[in-house]
Amino acid sequence: MPVPLLPMVLRSLLSRLLLPVARLARQHLLPLLRRLARRLSSQDMREALLSCLLFVLSQQQPPDSGEASRVDHSQRKERLGPQK
């Protein structure tokens, strides 16, 4: 019977670990976000910041697997050196 218990144990461990992290983030991030909102009172400034943020987030996409495998293969060849 240990197999059905494993997901439940993992879930409870994760919730116990993540809850304090979420509280800590909320305590520190909310005042910063409120201060930022006060500074960004103009609509143009908010839109400019949002567009920059969306651009940065769109650039952090993981490479597709085909591209990564080609890079791994070439790096492996460089590490191994010339074949005899």
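Each residue, glycine too, has its Cβ placed from N, Cα and C.
Looking at Swiss-Prot, you'll find the mutagenesis Arg34 to Glu noted as follows: Decreased interaction with MYMK without affecting localization to the cell membrane. In the three-state DSSP classification, Arg34 (mutagenesis position) falls within a helix. Sequence-distant contacts of Arg34 (mutagenesis position), defined as residues of its own chain at least six apart whose C-beta falls under 8 angstroms from its C-beta, are absent.
According to Swiss-Prot, the mutagenesis experiment Arg38 to Glu carries the following note: Decreased interaction with MYMK without affecting localization to the cell membrane. Close to Arg38 (mutagenesis position) in the fold, though at least 6 residues off in sequence, lies no residue with a CB less than 8 Å from its CB.
In this structure, Arg46 (mutagenesis position) is part of a helix by DSSP. For Arg46 (mutagenesis position), the number of other Cβ atoms no farther than 10 Å from its own Cβ, over all displayed protein chains, is 13. Arg46 to Glu appears in Swiss-Prot as a published mutagenesis result, with the remark: Decreased interaction with MYMK without affecting localization to the cell membrane.
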